[in-house]
Amino acid sequence: MPYLKRVLLLLVTGLFMSLFAVTATASAQTGGSFFDPFNGYNSGFWQKADGYSNGNMFNCTWRANNVSMTSLGEMRLALTSPAYNKFDCGENRSVQTYGYGLYEVRMKPAKNTGIVSSFFTYTGPTDGTPWDEIDIEFLGKDTTKVQFNYYTNGAGNHEKIVDLGFDAANAYHTYAFDWQPNSIKWYVDGQLKHTATNQIPTTPGKIMMNLWNGTGVDEWLGSYNGVNPLYAHYDWVRYTKK
């Protein structure tokens with residue numbers, strides 16, 4: 001083989017191997033399949049938000065004490081009030097990030113005007129990444145409905161509200177989304193309810209659950225009336241990597 005061709009072959013091979021290594025490393029950094037029945041809190045797997053507020057429409061401070069495990073074998077997020085017109089809320093998130101796959105949760109949201117109970121994936125500028133997010137949200141003003149949404153590099157406005165045919169706050173049900181490169185499919189108790197195919201998120205995110213009260217978004221959530229304590233219940237979470 002002529003010298004020049006041999007050099008070019010080595011350069012191309014090296015570039016391919018470098019790209020392969022980067023891809024493999026990125027893949028290795030995302031979490032694998034798991035099932036957590038919430039029989040106890042795994043602090044090596046999950047993190048509790050504590051001591052700060054998201055601000056803007058979030059009218060509460062995240063407190064680790066507002067994330068607890070109950071004797072019923074469930075995780076409970078609480079919305080409480082330590083003082084007049086001051087509110088604490090609960091948020092739980094995974095340590096690792098997760099990519100394409102099936103995300104499932106068995107949960108009961110809190111019921112009250114002005115609040116949100118959720119299950120979602122998120123990554124953003126504080127993580128050094130674009131804002132990518134996929135949501136399952138319950139607006140406490142009407143828990144006979146569920147809202148699906150997603151953000152890709154900060155672009156949202158993909159809300160879809162689905163009538164459940166039951167009150168989600170009264171009993172446990174399973175909610176899920178299947179995130180793939182060209183689509184997101186949302187499910188309720190195994191039944192497909194909504195599909196999105198445009199501008200699908202690409203960045204792995206942390207698995208998150210939270211309960212919070214809003215401010216300045218009454219048209220969306222309704223006005224929060226100060227009722228507390230309120231609780232959202234999570235029986236289990238499962239992720240199946242695909």
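Using the three backbone atoms N, Cα and C, a Cβ is placed for every residue, glycine included.
Record note (Swiss-Prot), natural variant Ala24 to Ser: In strain: HL-25. The unchanged residue is displayed.
Taken from Swiss-Prot, the feature domain 'GH16' covers 29-242, and the record attributes it to sequence analysis.
DSSP gives Ala83 (variant position) a strand state. Where Swiss-Prot documents Ala83 to Ser as a natural variant, the accompanying text is: In strain: HL-25.
Annotated active site, nucleophile per Swiss-Prot: Glu133, in sequence order, evidence recorded as sequence analysis. Every protein chain shown contributes to the tally, and the Cβ of Glu133 (active site, nucleophile) ends up with 20 other Cβ atoms within 10 Å.
Sequence annotations record features per position, and here Swiss-Prot assigns active site, proton donor to Glu137. Glu137 (active site, proton donor) is surrounded by 18 other CB atoms, counting those within 10 A of its CB over all protein chains shown. Glu137 (active site, proton donor) carries a strand DSSP state (E or B).
Quoting Swiss-Prot on the natural variant Pro204 to Leu: In strain: C120. Classification of Pro204 (variant position) by DSSP places it in coil, neither helical nor stranded. The number of other CB atoms found within 10 A of the CB of Pro204 (variant position), across every protein chain shown, is 22.
All protein chains shown were included, and the count of other CB atoms within 10 Å of the CB of Ala83 (variant position) stands at 7. Ala83 (variant position) sits 38 Å from Pro204 (variant position), taking the C-alpha atoms as the reference points. For the pair Glu137 (active site, proton donor) and Pro204 (variant position), the Cα-Cα distance reads 19 Å.
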